[in-house]
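Chemist: Quick one: structure below, then a few questions.
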Amino acid sequence: MNVLRKIVKKCRDEDTQKPSPVSAPPDDDDLWLPPPEYVPLKELTSKKNMRNFCVNGDVKACSPNGYSFRILRHILRSFNEIYSGNHRMIGLVKVVVGLALSGAPVPEGMNWVYKLRRTLIFQWADSRGPLEGEELEYSQEITWDDDTEFVGLQIRVSARQCHIQGRIWCINTNSRACQLWSDMSLQTQRSEEDKDSSLLLE
């Protein structure tokens, strides 16, 4: 057991803040079907409260014995309670984390690193979302641990408003990203101006 603890310590960054623990995952891992507000987005006609952000997202999954998406999804279900970043941008962070984890990981020692570098278009409902010109630098480690297994997620997201042409962030409703957004309780509503688009409520 002590050997496992030493191995685990090596795949954590020494400069990260104290990780947030998460309770044990359930045994079942039912396939989640997306709610109707997650719809494929087409070209937006409304420019109301629409902003382009250049985003960088890194999610590093650390586990000496490998990991399953069942555990990652369980960790993300506690996201609202353990999120330590700017709450005006929590919706943006959830979108970036979901898109990053739906990509292919790059092995890095005993870590698996998911990266996202993209300019994305976000729309917030009413007066929600970040302040004009507001930027985000968010970093947090979240862990799940018991006597036999350890899984740590190191999440880093940076975002700044930019004028480069962006892409719509919503993708195939049957994608892994939509499952992860549901796990993180991403709050959206259908736009009245663009019936095929979703507005962030957080």
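Positions of Cβ are set from backbone N, Cα and C atoms, glycine also.
Reproduced below are the annotations present in Swiss-Prot:
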- D27 to Y: In strain: Isolate AVO1 (VARIANT)
- D58 to E: In strain: Isolate AVO1 (VARIANT)
- S158 to G: In strain: Isolate AVO1 (VARIANT)
Chemist: Could you tell me the C-alpha distance between S158 (variant position) and D58 (variant position) in angstrom, no decimals?
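Modeler: Approximately 9 Å lies between the Cα of S158 (variant position) and that of D58 (variant position).
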Chemist: For D58 (variant position), which DSSP three-state class applies?
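Modeler: DSSP assigns D58 (variant position) to strand.
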Chemist: Near D58 (variant position), which residues of its chain come within a Cβ-Cβ distance under 8 Å, counting only those 6 or more away in sequence?
Modeler: A100, V113, Y114, K115, L116, Q154, I155, R156, V157
